[in-house]
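Visitor: Sharing a structure, written as structure tokens. Questions coming.
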Amino acid sequence: MMAALYPSTDLSGASSSSLPSSPSSSSPNEVMALKDVREVKEENTLNEKLFLLACDKGDYYMVKKILEENSSGDLNINCVDVLGRNAVTITIENENLDILQLLLDYGCQSADALLVAIDSEVVGAVDILLNHRPKRSSRPTIVKLMERIQNPEYSTTMDVAPVILAAHRNNYEILTMLLKQDVSLPKPHAVGCECTLCSAKNKKDSLRHSRFRLDIYRCLASPALIMLTEEDPILRAFELSADLKELSLVEVEFRNDYEELARQCKMFAKDLLAQARNSRELEVILNHTSSDEPLDKRGLLEERMNLSRLKLAIKYNQKEFVSQSNCQQFLNTVWFGQMSGYRRKPTCKKIMTVLTVGIFWPVLSLCYLIAPKSQFGRIIHTPFMKFIIHGASYFTFLLLLNLYSLVYNEDKKNTMGPALERIDYLLILWIIGMIWSDIKRLWYEGLEDFLEESRNQLSFVMNSLYLATFALKVVAHNKFHDFADRKDWDAFHPTLVAEGLFAFANVLSYLRLFFMYTTSSILGPLQISMGQMLQDFGKFLGMFLLVLFSFTIGLTQLYDKGYTSKEQKDCVGIFCEQQSNDTFHSFIGTCFALFWYIFSLAHVAIFVTRFSYGEELQSFVGAVIVGTYNVVVVIVLTKLLVAMLHKSFQLIANHEDKEWKFARAKLWLSYFDDKCTLPPPFNIIPSPKTICYMISSLSKWICSHTSKGKVKRQNSLKEWRNLKQKRDENYQKVMCCLVHRYLTSMRQKMQSTDQATVENLNELRQDLSKFRNEIRDLLGFRTSKYAMFYPRN
């Protein structure tokens, strides 16, 4: 068989005559017959092959000559090659636009022509296809063709709509052309939507339904499409990234794709903000309020800086946007305010400034309380000064906690209901002030946003414990007036419970200082890493508790045989110097033993000690269980925990600058508004500013019911609408500038990274071929049609 295919030589280069003629030398087991099992298309004629070859080589005059000679219609101008490409597709891939126009004029058709042009990003071909007017009215227009392609039942080589494909390629020019054709895009339904349409699509083909949703979101996440179709591209990028993050948690099969699209939206918002060139543009962008957000009318009339867009970025967890250099520089300017010279001072002067403000913070608070609108009051109102004053107030609270333990009266140790001391009342004032501050934040931020901050959660728990502590002290003082030794008290006596809650609240009070580390570039990343590690430890507990519960059940059933000691013991199990199996007589005791065994605080003997010399099997089973527990928990799970914590720390370390700047921005924003200017306990004193606001609001409400008041209110609303409209117009102007700069920078980046690729070489080859054919035509040379198959060497 091989000799018949290659009569001169075989595969090894030997002559065919040298092959043995014995039939046994060509056994059927030594060869494998190959056969094309795919659908065999009708082979093209010689003219059709010539036609496709001329289109491939870019020979305009040869293509035109073949089409002109096809008056009888013998040539099928829609023929395809072995790859399934027709003349239009080949011409688009080679970027021969003049031949493409010629083919369209002669009626060549291709359902995939527009998709091929978009996929190849040949802008000229897309323009020709969209603007081409066919001679025959029976042919479908481009709009109808796009509608056919968008139909799920229509099958093409690339099963995707043109606008979706253009968005996937992120080609701004092609998308501009397509959007002029009044195209539409199906709106993706929410994940888990149970409407009739989604249920039918999911039931018919769940894979196609999921892939279609992914293609739609790839289109919506295209920066080019966002810039073209959205008036507020930054807000749209925020919303899309949040939706894509939610989809990645539901559509776990396509998690990587959705997470990559979410990162793309975040980077687009960041790159768009990076195009701002001055502080005025940054102020317009970061203070813009969308129509869906609540508006601060008083702040708008007073031209107050609300940083609504920045707060929205933090809400959507846009770390790239917030940590962008322009945004951080603007935040620094707002943070220091009228104390901008503080950053340029020497370190010693910085320390002296902080210590001076920290020592005299009560005097400064009283000055602001009396004259908040004075020059001195405006300086105190700056976020940096508020941070120092609030910090000094909190350190004073911690100092009172230390004094509380130092001045504890030993004479009242056995008093079941001791009275409150002066220092107790001071602590209560501070606690009421901190609670009032949390209530104001809860009122303005809402419950959901308030609980998202771990700092607010810790503050809520801490204040609740302090409230419960002093409430129990009051109850104990009113109910108990006797003296008795503490060992004779009830285990849940109000005084004992109050002392326990107070001790735990003190621990949380000092741990709250961790959040002040966020302002430091050295301690801040460590504090963020610790928070991430605690989250990972919570995930680890889900696995550890299951293992602990499993071994606890086994050991309790093994040793809980109702054995009780006749002697009264002061200790049980691992708490005794001589540990024995009596610790496993209860579920809690077994949990204690297994838990402390991890830290080598429980001896292995308690797992294998026998109640009698005949219970060797029980001892052996106990040894096997503790050995298995030692392997699973002590060796495997603890090492897994170490690996998880190391991974969390490394993840934060790799993005240390971004994570720290984002956390610092969240802390700074809590001091930017004027809701909590004074620290505890001065914030519980009604200030003149608050009284003036209340009187002003009451007078406006009364005047609004009069004729003059209604006119004044309408004028105020009209002024407010004009200011809002003016701000929106300024925002659109700035956004147009940012979009234009973004496109320019992307074009320059593509040009700077443009190198000699296969496409560039192919384009050069086509240009040389066109030039050669034009020279031949000008000189009068005519190439034979069949000479194209056999060119001269």
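Here the Cβ of each residue, glycine as well, is placed from N, Cα and C on the backbone.
What Swiss-Prot records for this protein is below:
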type    : residues                       : note
BINDING : His189, Cys193, Cys195, Cys198 : Zn(2+) binding site
MUTAGEN : Leu601 to Gly                  : Decreases permeability to calcium ions and increases permeability to cesium ions
MUTAGEN : His646 to Asn                  : Decreases permeability to calcium ions and increases permeability to cesium ions
MUTAGEN : Lys647 to Asn                  : Decreases permeability to calcium ions
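Quick one: how deep are these features, and who are their neighbours?
Guide: Spatially close to His189 (Zn(2+) binding site) yet at least six residues away along the chain are Cys195, Leu197, Cys198, judged by Cβ distances under 8 angstroms.
The local packing around Leu601 (mutagenesis position), expressed as other Cβ atoms within 10 Å of its Cβ over all shown chains, amounts to 11.
With a 10 A radius on its CB, His646 (mutagenesis position) counts 11 other CB atoms from all the protein chains.
In sequence order, Asp536 are the residues near Lys647 (mutagenesis position), counting only same-chain partners six or more apart with C-beta under 8 A.
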Visitor: Determine the most Cβ-crowded residue among the binding-site residues Cys193, Cys198, using a 10 Å radius around each Cβ and all protein chains in the structure.
Guide: Cys198
Visitor: Report, in whole Å, the straight Cα-to-Cα distance of His646 (mutagenesis position) from Cys193 (Zn(2+) binding site).
Guide: 39
Visitor: Give the distance between the Cα atoms of His646 (mutagenesis position) and Leu601 (mutagenesis position), rounded to the nearest whole Å.
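Guide: It is 26 Å, counting Cα to Cα.
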Visitor: Determine which residues of the same chain, besides His189, Cys193, Cys195, Cys198, have their CB within 8 A of the center of the CB atoms at the recorded Zn(2+) site, and list them by sequence.
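Guide: For the Zn(2+) site the neighbour list reads Ala190, Glu194, Leu197, Ser199.
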Visitor: If H, G and I count as helix, E and B as strand, and all else as coil, what does DSSP give for His646 (mutagenesis position)?
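Guide: SS state of His646 (mutagenesis position) = helix.
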